[in-house]
Amino acid sequence: MAVTNVAELNALVERVKKAQREYASFTQEQVDKIFRAAALAAADARIPLAKMAVAESGMGIVEDKVIKNHFASEYIYNAYKDEKTCGVLSEDDTFGTITIAEPIGIICGIVPTTNPTSTAIFKSLISLKTRNAIIFSPHPRAKDATNKAADIVLQAAIAAGAPKDLIGWIDQPSVELSNALMHHPDINLILATGGPGMVKAAYSSGKPAIGVGAGNTPVVIDETADIKRAVASVLMSKTFDNGVICASEQSVVVVDSVYDAVRERFATHGGYLLQGKELKAVQDVILKNGALNAAIVGQPAYKIAELAGFSVPENTKILIGEVTVVDESEPFAHEKLSPTLAMYRAKDFEDAVEKAEKLVAMGGIGHTSCLYTDQDNQPARVSYFGQKMKTARILINTPASQGGIGDLYNFKLAPSLTLGCGSWGGNSISENVGPKHLINKKTVAKRAENMLWHKLPKSIYFRRGSLPIALDEVITDGHKRALIVTDRFLFNNGYADQITSVLKAAGVETEVFFEVEADPTLSIVRKGAELANSFKPDVIIALGGGSPMDAAKIMWVMYEHPETHFEELALRFMDIRKRIYKFPKMGVKAKMIAVTTTSGTGSEVTPFAVVTDDATGQKYPLADYALTPDMAIVDANLVMDMPKSLCAFGGLDAVTHAMEAYVSVLASEFSDGQALQALKLLKEYLPASYHEGSKNPVARERVHSAATIAGIAFANAFLGVCHSMAHKLGSQFHIPHGLANALLICNVIRYNANDNPTKQTAFSQYDRPQARRRYAEIADHLGLSAPGDRTAAKIEKLLAWLETLKAELGIPKSIREAGVQEADFLANVDKLSEDAFDDQCTGANPRYPLISELKQILLDTYYGRDYVEGETAAKKEAAPAKAEKKAKKSA
């Protein structure tokens, strides 16, 4: 049934829709059989279709259209015959993905009058290959040729098993019918090749569209080019089908030193150099009312001369206008789609490229450009040209008509008769269109667990008296200059001498930086880095608790990489492996050794450091495995005289490390054992270490080891919101870090122990809320629970043990008891809550917190109240008043 009106078009779409639904279920084997049969039929009809196209359109050359038809069938088939376009395209068992191809549906094919049969063949074949249907809207000037090409492909496809209405066309095309087709609700994609107006209409249709832009291909010929090849290539390309290929050359820009030679070569090989009035006459005929004159499109050179009012020999290949103006006022500077060519002189290569840039920007942006140079010996020019030209195809030493369509002069450039021009040309793609653009890809993504790790320092020395033995490794490794980073107390009390005396005796030069204070600041760190830069150590030894070790780690980074910006080091990340800022490679200038003199921080084995910006008071927890020391020395002799308060705060810091590591979303079977063992040691030995001190060296040593073991656990499993809030409390109110954790940990457990939290932290291996169960496991491991206890009872016993332990170690019952004034706390609690939410530790917490929830935990901990799920501060404050009112009423 012929399609001559909208009703007939709607009927056609319905038939094609039915056919495509059937075709969508075909296998790859069936599709490939149809694809091959259709390509064979199109190739076989290449000559009659070419003759029909020239006769009907009055454009082009039969012999060249034969080549285009052959290309559209043979080259397209050869390029895509083995491409998978049906069903499962790929499977990746390692990453658990399956990619599945689905057809788009019905495609509207817009076909130009310049390439009426080859474009129809091309679009039909790639539609068949992808299980799509296609309906053509041909150009009125070449409708019969286009529709005949489509019919030949269709009949061959039907004979090979395709549904009968898989390809359709409009018999009497009009603007009305083209618009109706493009806007039809059952059209799924528009594949538009044609003039700017039609392509713009396609993109304005509200449907997905793949269109092409105008071409205005400039050619640059430099002084190193093979002139004979360059001229021959341009002539071959420009005369191909009388220049109707949109990629064909429109201008040549020749470097001055070879301009005359190029000009002469053109003149002696079929190029006609327009002179005087002839040039003006052709300029006048190229454009009509400011647009390309359709009368010259696809016409031979001698006919264009006749239109301009003069004659040239019939064997003239192209008309060449030597011009100087590079803007829209010059007709030769436009796309001409005919054997007419502008020729410009450039003073040098850079000037030639600049002119080419202007020509592209004027009318062919995104399409094609060409350079003739010595490509083997001028890679810099090839690169320069490639970077300067805003075109999707940048051809080197290649005839543009044949080269742009791909697979003829470069065999990785995809063959196509629809050439995308990217966003420059107002297109959705910037490559040669092929089957991949006509399929929808579905990705089946199976749940996969994150790759985890267990990273430690290369060496960990422990037991009493291990310090001098460990330092022997520093000596035998050949280190010559050691910088010791510590605090003034440890320096004044001879702790640093225990290191320097051993090293100096072995001939190692030493320098001591002892200005680190509690909560190290950026200014102190920078001062230490300056000393490192002047002393140039090959080993840095951090001696002390968390503060000297944290400071030393940042000094190490600044010494190794002085170009580093602290703001980038402090940037938060969701996944340490995917962070935006990558820490630089460490250990090039110096090795890092951490000697811990407190039992709690764990910093000697962790990739973490905390530093305070003294300009703002903000604490920044930094994290990266580049910060992990190369060696940790855990010598309990260094903590025998540790004061009771430091023992208590450090011990409870270690308890919190182990607790948070065990319930973290990154917890693993590797970190679990260390977290549990650390808690077991701390439960057994922390009270004795606190009360008896150096009189019980075994207890001191076990707590010292437990702190490092907990450090290993949280170095790999990370921490949670207890530390997030503790960091901010310490920064704002100068509460010792271990004390802040001790104050918060019980309410954090109450908060996390919820199997139905407001939000669960998103991490692949953490598939459901587990904190409640894991807290109960801790109670079991510590021997706190009794047979038959339910989970809730186990957690209550865990909390009771912690409260008892804190009381025994002299920990205040609330933040208020720790000395923070109520007005000061309430004035800052909102900011504390938001800053804690933004802390790096928050992301590993098993429960993803709301800022309001963190605020509630902080308020409850300030007043010494138990956190209760769903109870806000307002409710808690109202409850006593309500009870008092009720009591009065009863009385």
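Glycine is treated like the rest: Cβ placed from N, Cα and C.
If you draw a 10 Å sphere around the CB of Cys246 (active site, nucleophile), it holds 30 other CB atoms from the protein chains shown. Per Swiss-Prot, active site, nucleophile is recorded for Cys246, and the stated evidence type is similarity to another entry.
For the recorded site, Glu335 (NAD(+) 1 binding site), the DSSP three-state label reads coil. Among the features that Swiss-Prot reports, NAD(+) 1 binding site is placed at Ile110, Val111, Pro112, Thr113, Thr114, Asn115, Gly195, Gly213, Glu335, Leu419, with the record citing experimental evidence.
Here Swiss-Prot flags Asp487, Asp519, Gly546, Ser547, Pro548, Met549, Asp550, Val610, Lys619 as NAD(+) 2 binding site, drawing on experimental evidence. Of all the Cβ atoms in the protein chains shown, 22 others lie within 10 Å of the Cβ of Lys619 (NAD(+) 2 binding site). DSSP assigns Lys619 (NAD(+) 2 binding site) to a strand segment in the three-state reduction.
Sequence-distant neighbours of His723 (Fe cation binding site) (same chain, 6+ apart, CB under 8 A from its CB) are Pro621, Thr656, Glu660, Asn741, Asp839, Cys841. Residues or ranges marked as Fe cation binding site in Swiss-Prot: Asp653, His657, His723, His737.
Quoting Swiss-Prot on the mutagenesis of Glu568 to Lys: Partially restores protein stability and resistance to MCO damage; when associated with T-267.
Listed in Swiss-Prot is the mutagenesis experiment Phe670 to Ala, Glu or Val, annotated as follows: Disrupts spirosome formation. Affects the forward activity of ALDH. DSSP gives Phe670 (mutagenesis position) a helix state. Neighbour count (other Cβ atoms within 10 Å of the Cβ, all protein chains): 14 for Phe670 (mutagenesis position).
Each of Gly600, Thr601, Gly602, Ala654, Thr656, Leu719, Cys722, Ala726, Gly738, Asn741 belongs to the same chain as Asp653, His657, His723, His737, is absent from that list, and has a C-beta within 8 angstroms of the C-beta centroid marking the Fe cation site. All protein chains shown were included, and the count of other CB atoms within 10 Å of the CB of Asp550 (NAD(+) 2 binding site) stands at 28. Secondary structure from DSSP puts Asp550 (NAD(+) 2 binding site) in a helix.
According to DSSP, Gly195 (NAD(+) 1 binding site) is assigned to coil rather than to any helix or strand. Residues near Pro112 (NAD(+) 1 binding site) in space but far in sequence (CB under 8 A, at least 6 apart, same chain), listed by position: Thr119, His139, Thr193, Gly194, Gly195, Met198.
Thr114 (NAD(+) 1 binding site) falls outside any helix or strand according to DSSP and counts as coil. Between the CA atoms of Cys246 (active site, nucleophile) and Pro548 (NAD(+) 2 binding site) there is a gap of 70 Å. Among the residues the record lists as binding NAD(+) 2, namely Asp487, Asp519, Gly546, Ser547, Pro548, Met549, Asp550, Val610, Lys619, the two farthest apart have Cα atoms separated by 19 Å. Within the set of recorded positions Ile110, Glu335, Gly546, Phe670, the entry lying nearest in space to Asp653 (Fe cation binding site) is Gly546 (CA atoms).
When the Cα atoms are compared, Phe670 (mutagenesis position) and His657 (Fe cation binding site) turn out to be 15 Å apart.
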